Amino acid sequence: MMEPPQTRLMINVFIVSFLALLVNLVVGVLGADNYSRDDFPLDFVFGSGTSAYQVEGAANKDGRTPSIWDTFAYAGYAHGENGDVACDGYHKYKEDVQLMLETGLDAYRFSISWSRLLPNGRGPVNPKGLQYSNNLINELISNGIQPHATLYNFDLPQVLEDEYGGWISRDIIRDFTYYAEVEFREFGDRVLYWTTVNEPNVFALGGYDQGNSPPRRCSPPFCATNDTMGNSTYEPYLAVHHILLSHSSAARLYWRKYRDKQHGFVGISIYTFGIFPQTNTEKDRVASQRARDFFVGWIMEPLQYGDYPISMKTNAGERIPAFTNHESKQVKGSFDFIGVIHYTNLNVSDNSDALKNQLRDFTADMAANIFGEDLFSNEEYLITPWGLRQELNKFKLLYGNPPIFIHENGQRTASNSSLQDVDKGEILHGYIGSVLDALRDASNIKGYFRMAFPGFVRVARWIQVSFGLYYVDRDDPQLKKIPKLFCKNGTTGFLKGRRTSILDLFELEQDPITCSKSPIIFSKISKWVLASLLFLIQHKIKFMWREPLPGQIPLKLVMF
């Protein structure tokens, strides 16, 4: 018996509605689905990056002196690892640049070793250190790759740490400004993008509150270690205060003496999270905003408005330094761009009871419980690109829509994991799609840097984790670099103009060797939706959508 037309119509409407809902779900979760390099502005750059200590090696050669990273590693706090060899970028920079060229990168973000360039922290320049940085920069430019240089990435010369305590002393402002001028003078004719300090918020918390990264200062009961050197209740605030003053001193020096001749830009990078309330209660919503004040506003509010967030000043009291009127004016507006570092999201609940404690550190002052990824785990991050889009929109709304580079993003895997890294492709596809969505929201994003190139040594508690586009064979005397699957078939293809979609990732996972297309059985839309559904189920992803952006479907979907 034939079905009545009304029944068939209702069935068709249901199928179409279901498919539309699923499409909206997947695109909302993973960001823009089908896109190519051509969908981004012409001046938008795609790059990768790393840091000097994690990639250069040659730690004891050609005049370089120890940094606080060396001291940390040699003391046994890096699970037996150190940066003595790393990826041997000091000797293999030409090979690395050729790999960048083959990958299709527009830009390379790297840091310069302070103790290699200025072995005494200040004073005479080391000719060998100068030559290495010049060689790297020239090699990049000769291959059409834009250099983005970071002045400081956790590697203060140990001599300055020994002399006056490094970042907890105001003397650092003088020495950092001197160091910055050496870099501007020597390399500024070719380097246009300068990041003064990499993720000062994370550096301060790890180095001065928990003590699990250099310079390993903390005090009980807040230490993650057995050390008792330092004071966790105020040193994180003091270190960031001096970082902000050092940054602004260097930025204004550049603007005053070099910008008109070199036409470059100075910024700073910040580690961010997508921060969402654990429940819909008023207390948790307020706590999530307070957590963002502490993580991001700690750096951005002085740069944008000249002072720390009110919540920080209220909860930390006299333990957080105050800016003088002159310092406030110097710090306010002292950036041309902001580097955003983003990997994952956090959920937050209120913990105002922590404020009753007389002895408090940064975490207690924040008065919030944090739920989310274990930053020291080998487990892969959940795929949560909507958090990045939300964060980019907050920069637009709260801080005047500054020029932004995504300075770090990527997926962590065990360092000995398979080269068939389709999971990295999934997260990269989602996050680049989220950046494209944010651009369409009118966020002022200038570039996206994947972490890391080629790979790097993680000298901290998370040593077994790799973020690299290439696998570096540490057992090979030549440190052979092998491209991972998605680098070969995803990143390179996208950067060279090929369109990418979630369907490509599904097909790549089904046939990672040939990346061949499966037979066309369904219509294009049905096949795309099927791939999307299988993608969501197969990977047992847990999505929690707490504060949807306008036009998106609010939901809480927990799968397995």
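Including glycine, each Cβ sits where the backbone N, Cα and C put it.
Here Swiss-Prot flags GLU199 as active site, proton donor, drawing on a curator's inference. Classification of GLU199 (mutagenesis position) by DSSP places it in coil, neither helical nor stranded. Residues near GLU199 (mutagenesis position) in space but far in sequence (CB under 8 A, at least 6 apart, same chain), listed by position: SER269, ILE270, TYR271, ILE341.
Within the same chain, residues at least 6 positions away in sequence whose Cβ sits under 8 Å from that of GLU408 (mutagenesis position) are GLY49, SER269, ILE341, HIS342, TYR343, PHE449, MET451. Mapped onto three states, the DSSP output places GLU408 (mutagenesis position) in strand. Here Swiss-Prot flags GLU408 as active site, nucleophile.
Every protein chain shown contributes to the tally, and the Cβ of GLN54 (beta-D-glucoside binding site) ends up with 22 other Cβ atoms within 10 Å. Secondary structure from DSSP puts GLN54 (beta-D-glucoside binding site) in a helix. According to Swiss-Prot, the feature beta-D-glucoside binding site maps to GLN54, ASN198, GLU199, TYR343, GLU408, PHE467, an assignment based on similarity to another entry.
Record note (Swiss-Prot), mutagenesis GLU199 to Ala: Loss of function. The unchanged residue is displayed.
GLU408 to Ala appears in Swiss-Prot as a mutagenesis experiment; the accompanying note says: Loss of function.
Every protein chain considered, the tally of other Cβ atoms within 10 Å of the Cβ of ASN198 (beta-D-glucoside binding site) stands at 25. Other Cβ atoms within 10 Å of the Cβ of TYR343 (beta-D-glucoside binding site) number 23 in total over all chains.
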